[in-house]
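**Q** Found this in Swiss-Prot, in case it helps:
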ACT_SITE  Glu491  active site
DOMAIN    32-134  domain 'Ig-like C2-type 1'
DOMAIN    143-232  domain 'Ig-like C2-type 2'
DOMAIN    242-350  domain 'Ig-like C2-type 3'
MUTAGEN   Pro455 to His  Unable to induce axon terminal remodeling
Amino acid sequence: MRSRVPLQILLYAAVIRSLKVVSKRGSVDGCTDWSVDYLRYRVLLGEPVRIKCALFYGYIRANYTHAQSAGLSLMWYRSATHTDHEEPITLDGTRTLKEEDALWFRPAQLQDSGHYSCVLRNSSYCMKVSMALTVAENSSGLCYNSKMRRLEKAELSKSKDILCPDIQDYTPAGSEPHVTWYKECRPKQWRSSIIRTADLLSIRDVREDDIGNYTCEIQFGRFLVRRTTELTVTAPLTDKPPKILQPPEHKLSVMELQLGGPVNLTCRAFFGYSGDVSPLIYWMKGEKFIEDLDETRIRESEIKMVREHLGEQEVSVSLTIDSLQEEDLGNYSCYVENGHGRRHAIIQLSRRELMYTVELAGGLGAILLMLIFLVSLYKCYRIELMLFYRNHFGSEDVDGENKDYDAYVSYTKVDPDQWSQETREEEHFALEILPDMLEKHYGYKLFIPDRDLIPTGTYIEDVARCVDQSKRLIIVMTPNYVVRRGWSIFELETRLRNMLVSGEIKVILIECSDLRGIMNYQEVEALKHTIKLLTVIRWPGPGSSKPNSRFWKQLQYEMPFRRPEPKLSHEQVLDASEQGPFGELQTVSALSMVSATSTAMATAHPDLRSGFHNTYNTQLRQKHYYRGYEYDIPSSGTLPPLATMGSQHTYCNIPMSLLNGQRPPGQPAHGQQQSLEEQQVNNALLPLLPRETSISSVIW
């Protein structure tokens with residue numbers, strides 16, 4: 001019994017002497033605290049885990065058996081963090097249990113995460129250390145937690161071994177573990193160059209498609225234990241210095257720049273794979289680093305990653321000069337280096353003398369191109385541009401203010417028995433389309449002989465008078481017009497011929513079809529050379545009936561400019577009670593109506609003539625919105641005897657009873673009304689005088 005006590009004392013002393021100091025955190029209540037051990041336990045939810053007391057694996061030179069023989073006790077405590085209050089662990093013997101110097105969780109749960117301290121002590125000695133445990137769930141849709149993977153790197157075309165780590169606690173001693181390997185959580189048909197032995201996966205020739213996550217799985221009782229390794233593949237380690245891509249490495253680059261302008265220099269380089277070493281690239285001016293220069297105008301940018309593949313990198317760095325000065329001129333060098341060497345490229349900045357040759361040529365070229373563009377635009381859209389200018393900034397024709405009509409329309413009617421499809425279209429154009437468009441759409445006032453001419457003298461004199469009162473002469477040139485020589489009337493009358501030759505009136509010649517094969521066409525060409533102010537416009541056909549067609553724009557351009565007149569109010573138009581005996585002749589022009597009325601009233605009764613003349617002439621002068629006329633009817637005298645009207649032409653369908661100043665039989669007395677139907681029954685047609693039948697009026 002006496003020999004046993006000294007033996008225990010010697011064993012206890014040996015244990016105490018075998019303690020080694022690693023990194024003491026401190027001593028609290030006489031217990032040496034080694035803080036948290038570097039080995040951290042990380043396990044997935046539902047997997048078993050064994051936490052071993054680190055005191056026996058690096059802090060003391062004794063194992064659990066020796067410590068227990070020396071009378072030291074091992075106790076376990078848990079805390080949420082290392083600084084929190086520690087509490088004793090309740091061991092249930094089933095899920096949580098103690099096994100010699102280790103603590104088992106079968107399986108681990110999320111609430112088991114924390115710090116576990118093992119304390120080795122007796123009445124006179126105390127030492128402890130903490131181990132961290134993390135329990136986590138699998139990432140969504142995966143068989144591992146992405147934060148618990150081991151990282152491994154492999155070089156392209158070389159071999160690599162992937163170990164299934166930390167599985168010795170789950171393998172019986174003396175036996176090899178049975179490991180199943182997965183890639184990206186799925187079974188894989190491994191190629192022949194990949195060999196599996198026990199807990200090792202060996203890749204003999206690493207390829208780029210070997211990049212991925214490798215999971216090893218072993219069976220431990222009723223539990224599964226998984227370990228995942230992320231493999232990244234890199235290019236082989238380089239043994240060469242970086243390569244400068246821009247500017248050229250073996251050539252001096254000269255840049256001629258103007259002073260005062262900004263400058264930006266860029267250096268690009270290629271770095272082979274050098275492990276975890278960052279690329280080194282920078283600018284220097286002469287022998288000085290850019291950051292050592294006193295100028296704030298000159299600065300260097302951060303290194304920019306252009307691209308990266310398998311660890312090989314292409315990077316760039318920029319040098320910026322806000323405003324180039326004389327002292328900034330010189331050599332700027334871009335340097336690149338790694339563990340195998342350094343290279344550089346030089347850019348020389350020099351001042352550029354001002355040369356205006358290129359600038360002058362460019363300016364003249366731009367002006368020439370602009371001039372060509374404007375000329376082409378004017379050629380293509382001359383009429384549209386002139387109409388736009390005239391409508392917005394033009395003024396009305398002052399020289400034509402004393403003329404009553406904007407245009408006189410000359411046209412040859414076609415006999416109905418000679419009509420064809422072409423002549424019908426020409427007749428429709430001349431009688432309907434042309435007047436309607438010019439009068440109703442554009443607001444022009446036309447003189448159309450068949451509609452507006454009432455004879456006051458010979459036919460030629462009437463035509464000359466009406467043409468003289470018009471600003472333009474529109475000749476609708478049709479084959480029938482050429483055959484009948486419709487222009488002869490303008491050659492027979494001296495006044496008309498002088499107007500055409502002297503340019504007193506502008507002529508608009510509208511060709512409705514091809515006239516070159518028509519008889520008398522040579523005379524048409526001679527007529528064109530005779531007219532001083534002539535514009536020839538071709539009518540394309542019914543397809544150009546829209547107002548925005550080229551034909552109507554050109555015709556509007558040749559017509560005199562006039563601004564749209566405001567619509568007449570009710571007071572400006574004669575009502576039925578104020579229109580007098582000519583109320584039903586609203587389509588007859590004022591000038592023609594006055595002439596016809598004066599001729600008719602000359603043969604009427606003197607009293608009737610006097611009363612009607614005074615009343616109607618006053619009303620016409622005051623209320624008609626075109627113009628007023630003063631016309632004195634002779635107190636005596638008669639018109640020449642009227643001849644019987646032939647079947648050639650009717651100037652205007654005017655009741656003879658009104659033109660002669662007579663009342664039809666049975667008409668009420670003065671001041672009384674007669675129905676329109678009764679008046680029309682007794683209407684007669686105005687016959688032509690003998691002198692007016694000398695020239696056919698088929699041609700207007």
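Each Cβ is built from the backbone N, Cα and C atoms, and glycine gets one as well.
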**Q** Go ahead and report the DSSP secondary structure tallies for the domain 'Ig-like C2-type 2' (143-232): helix first, then strand, then coil.
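**A** Per-class counts: 9 helix, 42 strand, 39 coil.
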**Q** Sorry to bug you, but what's the C-alpha spacing from Glu491 (active site) to Pro455 (mutagenesis position), rounded to the closest Å?
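**A** Cα-Cα, rounded: 20 Å.
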**Q** Compile a sequence-ordered list of residues in the same chain as Glu491 (active site), six or more apart from it, whose Cβ lies below 8 A from its Cβ; state 'none' when nothing qualifies.
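**A** In sequence order, Arg497 meet the Cβ cut-off.
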**Q** Mean pLDDT over the domain 'Ig-like C2-type 2' (143-232): what is the value?
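**A** Summarising the domain 'Ig-like C2-type 2' (143-232) by its mean pLDDT gives 93.
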**Q** Count the residues of the domain 'Ig-like C2-type 1' (32-134) that DSSP assigns to helix (H, G, I), to strand (E, B) and to coil, and report the three numbers in that order.
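**A** Per DSSP, the residues of the domain 'Ig-like C2-type 1' (32-134) fall into 13 helix, 52 strand, 38 coil.
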**Q** Tell me the coarse DSSP state (helix, strand, coil) of Glu491 (active site).
**A** helix
**Q** Counting by DSSP secondary structure, give me helix, strand and coil numbers for the domain 'Ig-like C2-type 3' (242-350).
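**A** Split into helix, strand and coil, the domain 'Ig-like C2-type 3' (242-350) gives 6 helix, 64 strand, 39 coil.
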